[in-house]
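Peer 1: Dumping the structure here so I can ask a few things about it.
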Amino acid sequence: MNVKGKVILSMLVVSTVIVVFWEYIHSPEGSLFWINPSRNPEVGGSSIQKGWWLPRWFNNGYHEEDGDINEEKEQRNEDESKLKLSDWFNPFKRPEVVTMTKWKAPVVWEGTYNRAVLDNYYAKQKITVGLTVFAVGRYIEHYLEEFLTSANKHFMVGHPVIFYIMVDDVSRMPLIELGPLRSFKVFKIKPEKRWQDISMMRMKTIGEHIVAHIQHEVDFLFCMDVDQVFQDKFGVETLGESVAQLQAWWYKADPNDFTYERRKESAAYIPFGEGDFYYHAAIFGGTPTQVLNITQECFKGILKDKKNDIEAQWHDESHLNKYFLLNKPTKILSPEYCWDYHIGLPADIKLVKMSWQTKEYNVVRNNV
C-alpha cells in the first residue's frame, strides 16, 4: 500500500473512533470512565465517591437518581419487614388483666399473642437466644439438672439457644443431652460466703460475660434463677429490647404495698407514691446491650450501698426494681411465666410456662 493509501486509511480509522466515541458518551450507557481519584481533589477520600464521580458528571445525575430510587425501595422493604405490635399482639383478648402499660409496653399473657407469626418472623431473622443461669454450692445438686432438662424441652423451641452456666465446681455439672440447635458453655465462678453476695455479684458477672463474648454470640439474652422449672413453651413472644417479669405474689397489689426499698440511704430507694409494678429478679432479659446496661446500673447501686454500709431489702431485686422504674421495660411478662403454685391457681393464670421450685433454704444456703 502506498503512502497516500495509508494516510486515507488512518483518517478513516480515526474518524470511526471519533464517531463511535461521540455516540457512546451521549448514550445512557456511556458512563464507564475511570479517572484516577488523586487527580480530582473535589471527590474527597471516599472510596464510594471515587468510583462514581465521573460517570455521574457525564450523565447529569442519572446514576444518583437511580441510587436514590433503589435506596427508597430498600427502605420501604425494610419498613414492610418490621414486625408491628398489632401483627402478633391483641391486648383485648384478656380484658380481665392489665395487658398494656401506661407507656404502651405489652404485658404478655396467654391468649394475647400469635406465636406462629413471631416464630416465622424470627426464623427469617435467624436469631440466637442466650440464657444465663447460676448454680453455686448445693444449688447444683438440688436444682440445676431439672432446670436445664426442662429448658432444653421448652425454652425457645425451634430457635438456636446457648445456655451459659455459671458454677463454682465444674466437676459437679450434670450430664444433659441437649436437643437440636442447643449448646451450652460452662464457666467457673468464685464462690461467695453469703448467698446474698452470690445473688448480687451475678450482676457483675453477667455484665463481664456480655462484654467478653455474649454480645457477639446472641441476639437476645435472658437471665434466670436456677430454682425454677419450665412447664410449657417459653417462646419468642417473650423477646424484646428490655424485658421484665411480674412477681407472682404482687401482680394484683397496690404499689404502696410493694416491698420496694424504702430507706432513702439506699441507691434502690423508691418512695411511697411511686412505682408501676413489682418485678421479679428471677427472670429478666432483652438485647445484650440492654441487659448489659441493666446489670451495670444495678451493680453500681449495689456498690454504692456497700460503700454506705447498707444492703437493700431484697438485694439485687430491689436494685432491679429501681432500674425499671427509671428505665421502663419495653415488654413485661405475666406471672404465668414465673408462677408459684403455693398461691394456688387463680382464673387469670391460664397456662403456667415456668414455676418456682420448693425453696429449701435450710438445705441449699450456708446462711439463712
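Cβ from N, Cα, C; glycine included.
Note that the structure is a prediction, hence the values are computed from the model and not measured.
The active site, nucleophile feature in Swiss-Prot is assigned to GLU317; the stated evidence is experimental evidence. What Swiss-Prot records for 134-139, 225-227, 247-250, THR259, 359-365 is substrate binding site. Marked as Mn(2+) binding site by Swiss-Prot: ASP225, ASP227. A mutagenesis experiment is reported in Swiss-Prot for this position, ARG365 to Lys, and the note states: Strongly reduces catalytic efficiency.
Thinking about packing and proximity, how do these listed features fit into the structure?
Peer 2: Mapped onto three states, the DSSP output places GLU317 (active site, nucleophile) in helix. Under 8 Å, Cβ to Cβ, and six or more positions away along its own chain, GLU317 (active site, nucleophile) finds TYR279, HIS280, ALA281.
DSSP classifies ASP225 (substrate binding site) as coil under the three-state reduction.
In the structure as shown, the Cβ atom of ASP227 (Mn(2+) binding site) sits within 10 Å of 21 other Cβ atoms.
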Peer 1: Sorted by position, what residues of the same chain at least six away from ASP225 (substrate binding site) have a C-beta under 8 A from it?
Peer 2: VAL133, PHE134, ALA281, ALA282, ILE283
Peer 1: Tell me, how many other CB atoms lie within 10 A of the CB of TRP250 (substrate binding site), whichever protein chain they belong to?
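Peer 2: By my count, 17.
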Peer 1: Could you tell me the C-alpha distance between GLY137 (substrate binding site) and ASP227 (Mn(2+) binding site) in angstrom, no decimals?
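Peer 2: Counting only the Cα atoms, the answer is 13 Å.
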